[in-house]
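Report on one structure; see the data block that follows.
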Amino acid sequence: MTERTLVLIKPDGVKRQLVGEILSRIERKGLTLAALELKNVSDDLARQHYAEHADKPFFGSLLEFITSGPLVAAIVEGPRAVAAFRQIAGGTDPVEKAVPGTIRGDFALITQDNLVHGSDSPESAAREIALWFPGEATA
């Protein structure tokens, strides 16, 4: 069954010119890019996206980071797309959890500046796709 997930290549990935490398890894895994946009993120969109972190001490720095420059937002499709992308992304902590061979394991050092975001469940993917790509069907 085909599944959809939201992938963000965060401002650090864009600034470091890793967009092509990251998209290539997604496609080499067998996933398909269904939509792709370079965006400057508004404070409102950032707050909605990270709403579950609103009461955490790092929320302000997270908003500052995600709005610090352009990012790439993509809808990625394929069998088990959510789990497949999270596998190639690697653990959230790029040093302690992400293994070499993953995007974060190969290119990131800091937890917040960890290059990519991927939805953590099909339900989150549907919510996030609706937020980042209004009007897109989430089938």
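The backbone N, Cα and C atoms fix where each Cβ goes, glycine too.
DSSP gives F58 (ATP binding site) a coil state; it is part of no helix or strand. Annotation source Swiss-Prot lists ATP binding site at K10, F58, R86, T92, R104, N114.
Mutagenesis annotation in Swiss-Prot: H117 to Q, described as Almost loss of activity. 5-fold decrease in autophosphorylation; the structure shown retains the original residue. H117 (mutagenesis position) falls within a strand segment according to DSSP. Around H117 (mutagenesis position), taking its Cβ as the centre, 22 other Cβ atoms fall within 10 Å, counting all chains.
Annotation source Swiss-Prot lists active site, pros-phosphohistidine intermediate at H117, citing sequence analysis.
Note: the CA-CA distance between K10 (ATP binding site) and H117 (mutagenesis position) rounds to 7 Å. Considering only the binding-site residues F58, T92, R104, N114, the Cβ with the fewest other Cβ atoms within 10 Å is that of F58.
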